[in-house]
Every structure is written in structure tokens, then in C-alpha cells.
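Single-structure report; data block below.
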Amino acid sequence: MREYKVVVLGSGGVGKSALTVQFVTGTFIEKYDPTIEDFYRKEIEVDSSPSVLEILDTAGTEQFASMRDLYIKNGQGFILVYSLVNQQSFQDIKPMRDQIIRVKRYEKVPVILVGNKVDLESEREVSSSEGRALAEEWGCPFMETSAKSKTMVDELFAEIVRQMNYAAQPDKDDPCCSACNIQ
């Protein structure tokens, strides 16, 4: 069974913990309690292949930003979350993706861009097209979720597993990876 380390990143209050807890336990956290860092483990079967996810729910506040490099270094897949009802959180997500590329020294890191709180449609500040355009620019999947209504939560974690499974395959076009069996 494959084990993957998934890191959930985003500004404070965007719903990182709510998404993670909804996926792991099936419950919604009503009260906002800023996270420093929390680890969760969950088995998941995607495309008939079982995996264990070790999910790191990170702090969104700037005072813990210095810890991000370490999280990123150890992560294999990244869920970048912003709130659909907070334009600033959408702007804040861009440097986080840049930080992933800088730390990993690789452009094709498994990343999913997530607009959360789709249940608050009437308060929306970030359009779907803005999210899609950014995901297209980054070459990654884009999803809109709601931890509260459990919209696309399981699909989100299944998709990051697919992205990590794909990234774990040797690149047939890369002479380095096809010349040897190192994975």
C-alpha cells in the first residue's frame, strides 16, 4: 500500500482544517480555531488502488509561515486552499505555490487549487473563472468545495492521490528515468 504525505496550505480562515476533518472524520467544524499544525491519517482507495494519506493541516497565519519550507520539503502532494468569499485569500495563495516550486526545485509537483466555501455563493468574491484561469496557468486541477455541505471533499482527496500516483510514474520522455529503474 502506498503512503503519501499531503500538505494543505492556505491563509487563515479559508477552511483547511474543516476540509481535512470533513474528509477524515465526516464531521464539520463550526467554530474557527486557528491551527498551528495537525496530522491526520486515512486510508483511501482510488481507482482500485489503496493508499494511506498522511495529511498535514498547516497554520494559515503569517506567524508560522517560516515552518512552511519544512512542510513543503517533506510533502508529496499539495492542496492549496483559498476562500471563495475572500479575494485576499486568493491573492495569498500565489506566493505559496511559488514557495513550493522554490523548495521542491521542480515545476511538476502534484498540486490542486481549491476554492472553498461554495455553500456561501451569495457572498462570493472570487469567480470560478478566476480560479480556473489560475489553475490553467499553473497546469493543475481546480475544484470548488464546501466542507460544510461536503461538496467535492472526497473527490478532492481522491484527485490529489491520482496526481501523486501519476507523478510517481517514471517519465517515458526523460532519458534519465527510462534508462534506469530508480523511482
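Using N, Cα and C of the backbone, Cβ positions are placed for all residues, glycine too.
Sequence unchanged from the original; the noted substitutions are absent.
Per Swiss-Prot, the feature GTP binding site maps to 10-17, 57-61, 116-119; the stated evidence is similarity to another entry. Gly12 to Val appears in Swiss-Prot as a published mutagenesis result, with the remark: Dominant active (GTP-bound mutant). 2-fold decrease in GDP dissociation rate constant and GTPase activity. No change in interaction with TNIK. No change in endosomal trafficking. Under its mutagenesis annotations, Swiss-Prot gives Ser17 to Asn the following note: Dominant negative (GDP-bound mutant). Severely impairs GTP-binding and partial loss of interaction with MAP4K4, MINK1 and TNIK. Decreased localization to the plasma membrane; increaded localization to lysosomes and late endosomes. The annotation that Swiss-Prot gives for the mutagenesis experiment Thr35 to Ala reads: Decreases affinity for GTP and 3-fold reduction of GTPase activity. Where Swiss-Prot documents Lys117 to Arg as a mutagenesis experiment, the accompanying text is: Increased binding to RAB40C; when associated with R-148 and R-150. Increased localization within endolysosomes; when associated with R-148 and R-150. Decreased cell invasion; when associated with R-148 and R-150. Looking at Swiss-Prot, the entry for mutagenesis of Thr145 to Ile says: Imperfect binding of guanyl nucleotides.
Feature map: annotations from Swiss-Prot on the structure.
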residue: Gly10; record: GTP binding site; CB count, 10 Å: 23
residue: Gly12; record: mutagenesis position; CB count, 10 Å: 17
residue: Gly13; record: GTP binding site; CB count, 10 Å: 17
residue: Lys16; record: GTP binding site; CB count, 10 Å: 28
residue: Ser17; record: mutagenesis position; CB count, 10 Å: 23
residue: Thr58; record: GTP binding site; CB count, 10 Å: 24
residue: Lys117; record: mutagenesis position; CB count, 10 Å: 28
residue: Val118; record: GTP binding site; CB count, 10 Å: 20
residue: Thr145; record: mutagenesis position; CB count, 10 Å: 28
- Note on the structure: From Gly10, Thr58, Val118 (binding-site residues), the ones whose CA sits within 10 A of Thr145 (mutagenesis position) are Val118
- Cα separation, Gly12 (mutagenesis position) to Thr58 (GTP binding site) (Å, whole number): 9
- How long is the line from the C-alpha of Gly10 (GTP binding site) to the C-alpha of Lys117 (mutagenesis position), rounded to the nearest angstrom? 13
